[in-house]
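Structure first, then comments.
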Amino acid sequence: MFLLLRFVLVSCIIGSLGFDNPPTNVVSHLNGDWFLFGDSRSDCNHVVNTNPRNYSYMDLNPALCDSGKISSKAGNSIFRSFHFTDFYNYTGEGQQIIFYEGVNFTPYHAFKCTTSGSNDIWMQNKGLFYTQVYKNMAVYRSLTFVNVPYVYNGSAQSTALCKSGSLVLNNPAYIAREANFGDYYYKVEADFYLSGCDEYIVPLCIFNGKFLSNTKYYDDSQYYFNKDTGVIYGLNSTETITTGFDFNCHYLVLPSGNYLAISNELLLTVPTKAICLNKRKDFTPVQVVDSRWNNARQSDNMTAVACQPPYCYFRNSTTNYVGVYDINHGDAGFTSILSGLLYDSPCFSQQGVFRYDNVSSVWPLYSYGRCPTAADINTPDVPICVYDPLPLILLGILLGVAVIIIVVLLLYFMVDNGTRLHDA
């Protein structure tokens, strides 16, 4: 009892001296088992090869360049590499995963499959993609890309139907119509194989609208059939619009196996790349840093939409991105957020990272790690320490029971002693 009272007293004294331990707006890690995926703002090789010694180009502290815990590529992103010919093989492994990328596919790039397409659909695709990546990297240690081999028995080749500017879609691949087909009302299939990983993220995409070709309108229809388990995954066009639609993608998490891609109308699509997920781990929320341009360019909030508790913590700066190298590279606010990678921290929460695990001015929500078990609330003159009441209630009950037992024993011995004196 004395030790408990002393702990409460010491904590209150600490509170009166102004020790708050507030959550800080950084990304950090419990220990050295972490990994960061990024772009030019954390690409040390780009700085060395293109901008020698000018580390102001990055938001990452250059002390981390030789850590071996970073997979970053200037001008790229995981989503961009997943879908397009502009490819970088992001590869990394860790218990705690941090993402600071995504800005290299935004409304600024204005990508759409056709001239009458919709970039809004591609922003939706981006959000759905990162949702799957973040959720799965909370339970997997390792991420990399793998090629998906497929076999199509026809003579037609894949076609670059979906392209805009410098971006050319190659995942999924479009198989062109066979020369002997007069229209797109036909069924066609291709085999593809997934092997070597625990699970895979693959795209299943359709044009969700009436696709016009030579005065005829078509409804897209695509399926993947797992020949080992009998499970089928499919999408059918449900919209009646004829303009303003685009390539809607769902991102499936599939096991290894032999699959059949099936098209009942329009062109056959088949996956050519997959995110390879390996090495299951205990649930560990990922951390995502907002990836956006200076306000002179249009950005999106899809990584924020995708990053939701409990599987993900989102960190952002409250000000416009204004770099010191140029307006899009070397921002002080985001440099501060990434500075947390220089040290270990015991506790992570929706509000931020806690540097200490004793008391805090803020109760951590969706907490992970060794987190404060007390909230230190300061009134103007009197520090009040509010603790989780359950341990105190249980201790009070135990003390009450002990007092009752002591009183009963005292009464018993007093009565017994009086009886013996009377007998004497």
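Backbone N, Cα and C define each Cβ position, glycine as well.
Database features (Swiss-Prot):
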MUTAGEN   S40 to A  Loss of enzyme activity
ACT_SITE  S40  active site, nucleophile
MUTAGEN   Y184 to A  Decreased receptor binding
MUTAGEN   F211 to A  Loss of receptor binding
MUTAGEN   L266 to A  Loss of receptor binding; when associated with A-267
MUTAGEN   L267 to A  Loss of receptor binding; when associated with A-266
ACT_SITE  D326  active site, charge relay system
ACT_SITE  H329  active site, charge relay system
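Features recorded in Swiss-Prot, as mapped to the structure shown.
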residue : record                           : DSSP (3 states)
S40     : mutagenesis position             : helix
Y184    : mutagenesis position             : coil
F211    : mutagenesis position             : strand
L266    : mutagenesis position             : coil
D326    : active site, charge relay system : strand
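Long-range Cβ contacts of Y184 (mutagenesis position) within its own chain (separation 6+, distance under 8 Å): R177, F211, S213, K216, Y218, E265, L266, L267.
Straight-line distance linking the Cα atoms of H329 (active site, charge relay system) and S40 (mutagenesis position), rounded to a whole number, equals 8 Å. Separating the Cα atoms of S40 (mutagenesis position) and D326 (active site, charge relay system) is a whole-number distance of 12 Å.
Taking the Cβ of L267 (mutagenesis position) as centre and 10 Å as the limit, one finds 23 other Cβ atoms among all the protein chains shown. Around the Cβ of D326 (active site, charge relay system), 11 further Cβ atoms fall within 10 Å across all displayed protein chains.
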